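Trainee: Below you'll find the structure I mean.
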Amino acid sequence: MEAATTLHPGPRPALPLGGPGPLGEFLPPPECPVFEPSWEEFADPFAFIHKIRPIAEQTGICKVRPPPDWQPPFACDVDKLHFTPRIQRLNELEAQTRVKLNFLDQIAKYWELQGSTLKIPHVERKILDLFQLNKLVAEEGGFAVVCKDRKWTKIATKMGFAPGKAVGSHIRGHYERILNPYNLFLSGDSLRCLQKPNLTTDTKDKEYKPHDIPQRQSVQPSETCPPARRAKRMRAEAMNIKIEPEETTEARTHNLRRRMGCPTPKCENEKEMKSSIKQEPIERKDYIVENEKEKPKSRSKKATNAVDLYVCLLCGSGNDEDRLLLCDGCDDSYHTFCLIPPLHDVPKGDWRCPKCLAQECSKPQEAFGFEQAARDYTLRTFGEMADAFKSDYFNMPVHMVPTELVEKEFWRLVSTIEEDVTVEYGADIASKEFGSGFPVRDGKIKLSPEEEEYLDSGWNLNNMPVMEQSVLAHITADICGMKLPWLYVGMCFSSFCWHIEDHWSYSINYLHWGEPKTWYGVPGYAAEQLENVMKKLAPELFVSQPDLLHQLVTIMNPNTLMTHEVPVYRTNQCAGEFVITFPRAYHSGFNQGFNFAEAVNFCTVDWLPLGRQCVEHYRLLHRYCVFSHDEMICKMASKADVLDVVVASTVQKDMAIMIEDEKALRETVRKLGVIDSERMDFELLPDDERQCVKCKTTCFMSAISCSCKPGLLVCLHHVKELCSCPPYKYKLRYRYTLDDLYPMMNALKLRAESYNEWALNVNEALEAKINKKKSLVSFKALIEESEMKKFPDNDLLRHLRLVTQDAEKCASVAQQLLNGKRQTRYRSGGGKSQNQLTVNELRQFVTQLYALPCVLSQTPLLKDLLNRVEDFQQHSQKLLSEETPSAAELQDLLDVSFEFDVELPQLAEMRIRLEQARWLEEVQQACLDPSSLTLDDMRRLIDLGVGLAPYSAVEKAMARLQELLTVSEHWDDKAKSLLKARPRHSLNSLATAVKEIEEIPAYLPNGAALKDSVQRARDWLQDVEGLQAGGRVPVLDTLIELVTRGRSIPVHLNSLPRLETLVAEVQAWKECAVNTFLTENSPYSLLEVLCPRCDIGLLGLKRKQRKLKEPLPNGKKKSTKLESLSDLERALTESKETASAMATLGEARLREMEALQSLRLANEGKLLSPLQDVDIKICLCQKAPAAPMIQCELCRDAFHTSCVAVPSISQGLRIWLCPHCRRSEKPPLEKILPLLASLQRIRVRLPEGDALRYMIERTVNWQHRAQQLLSSGNLKFVQDRVGSGLLYSRWQASAGQVSDTNKVSQPPGTTSFSLPDDWDNRTSYLHSPFSTGRSCIPLHGVSPEVNELLMEAQLLQVSLPEIQELYQTLLAKPSPAQQTDRSSPVRPSSEKNDCCRGKRDGINSLERKLKRRLEREGLSSERWERVKKMRTPKKKKIKLSHPKDMNNFKLERERSYELVRSAETHSLPSDTSYSEQEDSEDEDAICPAVSCLQPEGDEVDWVQCDGSCNQWFHQVCVGVSPEMAEKEDYICVRCTVKDAPSRK
């Protein structure tokens, strides 16, 4: 990169960047408006700009963000685009800074011409601002006045120095030595003895150019430029600039500027210029201008005789030759002490006399402008340079530098003279030459189908200036500078200065890509204000450049403008955003970094009046016009038939003004004497050939020319400025006559007339007063007329549509408000509905309705609604002012509010108060019923209360509720701990806690559980006491239920351990009973073994069916169903006393006996059936009979020896029972009686105990009957029949098969006693293919009584000696004597009588016992006789030879027992014959039972032992029911045990 274009950021400045500038840290101006149009709005750019114009005009600039999907492709060829940027030194841009630099340049030039070296002094470690010092001294009256009045301290204070440090004297010395000689020179005091030179003489041949920055428009790129750099901040040293001898004056001036940290002035011979910069250390001397200390410079004498030629021009003397100075400009001589002010020493450099110095310093400076860089860039190379510069300057990546930091640093740099930062700006690159960034037709960039839409987009800057709505489209002259876009490639700090667009037109700028561009804008109405402020603050700049602000070379800090009340706005334009500037809106800005932008001018119809005003302004400034405004108007008027009616109307108005002005000017010219005229086609001339010589205005309508100056023209405003010839020699050149202009204007008028009439009607309708307003229908008619006549969619029509739409919306809203319907009573979230108005908005809406340009029918109705809403507000306010309003009243008022579709401010508070009132009522209601007030209810109420707005009543209720909850939770937790306490608490302590809990007005779950536990404990104790006090033996289930209940009660119960022990004893007793009775792995339960069988045969089912058919006798309760063990167990459990249990078991015994008898007969019959009956099913397997088989002694069914276990031959013959019939071990009675005794000691009733008692009673009863049978003669008769071969077996056994079938030592089915050895030998066998290993006593071989006795013997689960004795007696062989006796005819009769007598004795004994009982119970003699009569026929039934006879006998016996039971049932205590004394004796008698229950009252029933002791026992103590006591003999346990050995 060449040195001329290299950018040197220099040392990094310290941050924050407040800088030493006059304004301190930069404060950003307010933001300008930012618009984000919808797609519909974005479709027409001119319509959108017209829409936003009222807003954006107030700020001068605005930003437009296109819709997000609008992203035009970048159409520039990046590789082929190249440009030469402009060089910008930032501190030369700012107006006030440039004034300072110019002043310092003049001071430097003055001292340079005086041959002295200039040092910039430092005061208080700060560089002295010579410009400010000079200005302040001048404001105070000058050097002499300040010294006289001693104002140096005041001046030092104004310059920012601290007072009291003798700074004033230092400043005075610096001023006196540096500035005072210069001011004396300017005032002319140094030339008072000389004739002042004419400063206005032409000195072009010696012209001095201190800046060498020609105007921007005429600068040519130089081959080389001095390297730009950032000067270091001057800290504590002054800069001493030495001028080398070989350097020219211009070079020294250049170096002087560089040493002062100022922009370097350029010289004409800059190509060979070299700069030498040196910083010298601080010198403590106060003086600033230092003369040469070496050999004083004097005029060297060329010849000895020429000395007299040099004399002082002031004093005329040639003396003091060594003090005589020779001017290097004019060779005049002066004494150093004759000069004003005098010089102490001879300068070391070239010296100019006051005359030459005045001539040099009076030369005007050339206009300031930008110079072009020497290097040509492409986008790529410029971007690399720009990014490197910004990254190095801020020492961070470019994208991380905040825009605020860049902005503050920019304004600091442009305001300081100490730092020289130079940047480059690729500005004003013609898109015509390099292509636009937007796609264009026939462009080099190929577009996708989606991107082709951008070719015709109105926002494509190539299209916007030439669109139909743009006025510039009608200009045929070549104004490509305004109609074609310009490209701008920026870098960090590159800027564009304050300016307005040509002809005060609009401009639009689009940032294609890159970093943001910061804009500042001033609205058009403040343009002259900005100009005046800048002229006031920097008047020196406008002396040489009156049109400075049109040159785009001057910038001023926005804060400075805002301080002088100039409105300034800013924005950051990001990539993809537009910035629009409005007519006459000054704007400036800078780039944040490398970016690419494109801009173009355009003019809308509303600009036309401003455009004419701008031309007049240009005429005053003598500024060139880009095009002729009048020519444009006439061009548009010439094609009035195709103009838009709005454009035609506007052009017609502007043309009328033009014609009037032209008519007046031509009349003025005519009065001056100009009479010659000629038509001239001005549009055919180049613009520079038809410009007014005076004001530079482009002439079109007319001009004045003179033959003395051919080719020169003046406008009619400056006729007198053409030449000195008399006016009659002038010639008026015109384009149109007035007669030509009027038809053109009328054509425009005709084109716009219908529209104007319509527009007039629209304006009248829009601006009508209240009493003259039209209806909404009239507005719609105007819109329909515009559509029918195809008027343009201009601002007026859009405004009419907008007003109509607003009116329609207002009508719709008004109707909705009048309907007064809300969708919901309460909206979620509590927020304001978007469709609802507040009362204030309603009031404003009503006001808006009255302010509408049209009249709505809903307006008066809505006014009435507003009145009703205001009444509601008054009532609601009154209700809300009450301390405790009722919920009902609040709800009623809220219901009224639902009629209004208005957001009422009171509703929120009313709903809050309603919630509070409802909550308070809910709390009050909950507290009225403490039993239903749970902890969760209290917590819920508290949670609801917490969510309520603060209110005193709520807070009080909350406090009470919280206190109640705290107490309740405390006691509930305490109750819970009491319930879970181990060991458990006593009933008294828990009852005390319950009393405390009952005082709490709330429902406590654990408290309720504690209360329930206490109540359950009391009930339990009451039940236990009742059980103990009743005198009854407790039932096991009752005890278990009590124990279970007691264990579940969390209270310490004293009786519970005793009951648990009792239940444990019962369980132990049951375990002992199980071990005694049940076999190993028995499928039967203990109760099932002890109770009579309920699962025998099918008799149960038959009896059930028969009972269903038999009606119950009147007055009798239905008997308990005993068809299964569960029925029997339930009946035993439900029985309240032992007697009823025994009766139940007795009934079960009868069922068992009957069912088994039927089963035995059926099985016997099955075995006696014909052989060909193949349906016979036997055995456990229920298959057909097959030898070998064995027959069960009890059920008489046959079983295959392969299916069951049978005894071996070695074991002898034993009674065999099948698995169904053998249910227990059948322990001997001696093992059972201790169980009964221990059960009586336990004194607990349980089904198994009742069953055991009944089984023992049944066993003892069977023993008694068996003993009677054995002692009677009836058994002999049976024995004879058995022995005589009446007993037979159908099947014959095979000994070998039996022995091989079973080898078990003791099969489960065998009994514990043996049969006679000759049992099989005495049996007659029939030949049959079936045979059994054992034969049973045939049923028809014995009497029914014996058969029943034998059957019941096997049913008994007890081993008795009488059973074996009975079988041995029946199956023993008769002796010969017995056989002889049996053959005797008399013996049998005798034996029979004996037998009958024995039997009769037994019966008499029973009758005596029965009679004794009946007498004791007071039975009448008649009833006893009836009983005796019923029992007497038994004598006839002694001989029982058939089962039918046996059944008749049983029925008769049961009838007698039933009579006894009936007599017992009907003998109530009131009918008894006992006296009260006897009753008391019975009650006081002692029961000898081991575990006497000591019953009282109705339970004192007695039974006498029929054994040897004859003692009386309580029936309930020995487990005997009244029925059993009447039907059977009772032998106590002691007699049973005592008599058992004798019976053996």
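A Cβ is built for glycine as well, from the same backbone N, Cα and C atoms used for every other residue.
Every residue here is the original one, so none of the noted swaps is modelled.
Note that the structure is predicted; figures quoted are calculated from it, not measured.
In case it's useful when we look at the structure, here is the feature table from Swiss-Prot:
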| type | residues | note |
| --- | --- | --- |
| BINDING | TYR425, SER507, ASN509, LYS517 | 2-oxoglutarate binding site |
| BINDING | HIS499, GLU501, HIS587 | Fe cation binding site |
| DOMAIN | 97-187 | domain 'ARID' |
| DOMAIN | 453-619 | domain 'JmjC' |
| MUTAGEN | ASP308 to Ala | Slightly decreases interaction with histone H3. Decreases by 21% demethylase activity and repression of tumor suppressor genes expression |
| MUTAGEN | LEU309 to Ala | No effect on interaction with histone H3 |
| MUTAGEN | TYR310 to Phe | No effect on interaction with histone H3 |
| MUTAGEN | TYR310 to Ala | Slightly decreases interaction with histone H3 |
| MUTAGEN | VAL311 to Ala | No effect on interaction with histone H3 |
| MUTAGEN | GLU321 to Ala | Decreases interaction with histone H3 |
| MUTAGEN | LEU325 to Ala | Abolishes interaction with histone H3. Decreases by 44% demethylase activity and repression of tumor suppressor genes expression; when associated with A-328 |
| MUTAGEN | ASP328 to Ala | Almost abolishes interaction with histone H3. Decreases by 44% demethylase activity and repression of tumor suppressor genes expression; when associated with A-325 |
| MUTAGEN | HIS335 to Ala | Slightly impairs transcription repression ability |
| MUTAGEN | TRP351 to Ala | Abolishes interaction with histone H3. Decreases by 28% demethylase activity and repression of tumor suppressor genes expression |
| MUTAGEN | HIS499 to Tyr | Abolishes lysine-specific histone demethylase activity |
| MUTAGEN | HIS1200 to Ala | Impairs transcription repression ability and interaction with HDAC4 |
Trainee: Tally every other Cβ atom lying within 10 Å of the Cβ atom of ASP328 (mutagenesis position).
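Mentor: A 10 Å sphere around the Cβ of ASP328 (mutagenesis position) contains 15 other Cβ atoms.
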Trainee: If I take every residue in the domain 'ARID' (97-187) and average their pLDDT values, what number comes out?
Mentor: 79
Trainee: Within 10 Å of GLU501 (Fe cation binding site) (Cα to Cα), which of the recorded positions TRP351, TYR425, SER507, HIS1200 do you find?
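Mentor: Of everything listed, what lies within 10 Å of GLU501 (Fe cation binding site) (Cα to Cα) is SER507.
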Trainee: Among all protein chains shown, how many Cβ atoms are found within 10 Å of the Cβ of GLU501 (Fe cation binding site), not counting that one?
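Mentor: So the Cβ neighbour count for GLU501 (Fe cation binding site) comes to 22.
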Trainee: State the three-class DSSP label for GLU321 (mutagenesis position), counting H, G and I as helix, E and B as strand, and everything else as coil.
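Mentor: SS state of GLU321 (mutagenesis position) = helix.
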Trainee: Is it possible to get the count of other C-beta atoms within 10 angstroms of the C-beta of TYR310 (mutagenesis position)?
Mentor: 18
Trainee: When the Cα of HIS335 (mutagenesis position) is compared with the Cα of each of the binding-site residues TYR425, SER507, LYS517, HIS587, which one is closest?
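Mentor: For HIS335 (mutagenesis position), the spatially nearest of the binding-site residues is TYR425.
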Trainee: List the same-chain residues at least 6 positions away in sequence whose Cβ sits under 8 Å from the Cβ of ASN509 (2-oxoglutarate binding site), in sequence order, or say none.
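Mentor: Looking at Cβ-Cβ distances below 8 Å from ASN509 (2-oxoglutarate binding site), excluding near sequence neighbours, one finds LYS517, GLN573, PHE578, VAL579, ILE580, THR581, ALA597, GLU598, ALA599.
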Trainee: Suppose we draw a 10 Å sphere around the Cβ of SER507 (2-oxoglutarate binding site). How many other Cβ atoms does it contain, all chains included?
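Mentor: Total other Cβ atoms inside 10 Å, all chains included: 21.
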Trainee: Go through the binding-site residues TYR425, SER507, HIS587 and tell me which ones have a CA within 10 A of the CA of HIS499 (mutagenesis position).
Mentor: HIS587
Trainee: In angstrom units, rounded to an integer, how far apart are the Cα atoms of HIS1200 (mutagenesis position) and TYR425 (2-oxoglutarate binding site)?
Mentor: 127
Trainee: For VAL311 (mutagenesis position) and TYR425 (2-oxoglutarate binding site), what Cα-Cα distance in Å is obtained after rounding to a whole number?
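Mentor: Just about 57 Å between their Cα atoms.
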Trainee: In three-state terms from DSSP, label SER507 (2-oxoglutarate binding site) for me.
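Mentor: DSSP assigns SER507 (2-oxoglutarate binding site) to strand.
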Trainee: How far is it from HIS587 (Fe cation binding site) to SER507 (2-oxoglutarate binding site), counting Cα to Cα, in Å?
Mentor: 11
Trainee: To test your reading of the Fe cation site: which residues beyond HIS499, GLU501, HIS587, same chain only, put their Cβ within 8 Å of the Cβ centroid of those residues?
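Mentor: Here the non-site neighbours turn out to be TRP498, ILE500, SER507, THR581, ALA585, TYR586, SER588.
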Trainee: Quick one: largest C-alpha distance among TYR425, SER507, ASN509, LYS517, binding 2-oxoglutarate per the record, in angstrom?
Mentor: 20
Trainee: VAL311, LEU325: which of these mutagenesis positions has the highest Cβ count within 10 Å of its own Cβ?
Mentor: LEU325
Trainee: Between LEU325 (mutagenesis position) and TRP351 (mutagenesis position), how far is it from one CA atom to the other, in Å?
Mentor: 8
Trainee: Any idea which of the recorded positions HIS335, HIS499, LYS517 has the thinnest Cβ neighbourhood at 10 Å?
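Mentor: Across HIS335, HIS499, LYS517, these recorded positions, the one with fewest Cβ atoms within 10 Å is HIS499.
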Trainee: Among all chains shown, work out which of the recorded positions HIS587, HIS1200 has the most CB atoms within 10 A of its CB.
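Mentor: Result of the Cβ crowding comparison: HIS587.
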Trainee: Listing them in sequence order, which of the recorded positions TYR310, GLU321, TRP351, TYR425, SER507 have their Cα within 10 Å of that of ASP328 (mutagenesis position)?
Mentor: TRP351
Trainee: Return only the integer: C-alpha distance in Å from TYR425 (2-oxoglutarate binding site) to TRP351 (mutagenesis position).
Mentor: 41
Trainee: If one measures from the C-alpha of TYR310 (mutagenesis position) to the C-alpha of TRP351 (mutagenesis position), what distance in angstrom results, rounded to a whole number?
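Mentor: Here the two Cα atoms are 16 Å apart.
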